[in-house]
Amino acid sequence: MNVQEALNLLKENGYKYTNKREDMLQLFADSDRYLTAKNVLSALNDDYPGLSFDTIYRNLSLYEELGILETTELSGEKLFRFKCSFTHHHHHFICLACGKTKEIESCPMDKLCDDLDGYQVSGHKFEIYGTCPDCTAENQENTTA
């Protein structure tokens, strides 16, 4: 998904174009990580000083409903990112320190299906959490300094 595809999808579903919506979508396009509503508000606050959490959440929910954004939850907080445009099946590693994601090509369901004989699986989501190499290196530098 990219910004133009997302804007077209909004238009096709009867939602009007606004600079605010485009800027919010651009924020996700420029990020390789999951973002919280607070991240979005902080990033857009200078350009839109009266922007509220309600407006942010309403748009994030709309984007999720239309399949523009995908979500995950960490420590009880919902995080958002552009829906992957990859056409192949994959999963993600998510850095708990910075939110950056890395695509994982292999799928554990390939091995688990044998254990689910007779069950009809309708879908699955697999995420691995930890610390990315950049954050690990930064953490090691901070502890040795």
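Glycine is no exception: its Cβ is also placed from the backbone N, Cα and C atoms.
Every position carries its original residue.
Some features that Swiss-Prot has for this protein:
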| type | residues | note |
| --- | --- | --- |
| MUTAGEN | Glu70 to Ala | Does not affect repressor activity |
| MUTAGEN | Cys84 to Ser | Decrease in repressor activity |
| MUTAGEN | Cys95 to Ser | Lack of repressor activity |
| MUTAGEN | Asp110 to Ala | Does not affect repressor activity |
| MUTAGEN | Cys135 to Ser | Strong decrease in repressor activity |
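Where Swiss-Prot records a feature, it is marked here on the structure.
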{"residue": "Glu70", "record": "mutagenesis position", "Cβ contacts under 8 Å, 6 or more apart": "Glu64, Phe80, Arg81, Phe82, Lys83, Cys84"}
{"residue": "Cys95", "record": "mutagenesis position", "Cβ contacts under 8 Å, 6 or more apart": "Arg33, Thr101, Gly130, Thr131, Cys132, Cys135"}
{"residue": "Asp110", "record": "mutagenesis position", "Cβ contacts under 8 Å, 6 or more apart": "none"}
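One residue stands out among the mutagenesis positions Cys84, Cys135 for having the most other Cβ atoms within 10 Å of its Cβ: Cys135.
DSSP assigns Cys84 (mutagenesis position) to coil in the three-state reduction, outside any helix or strand.
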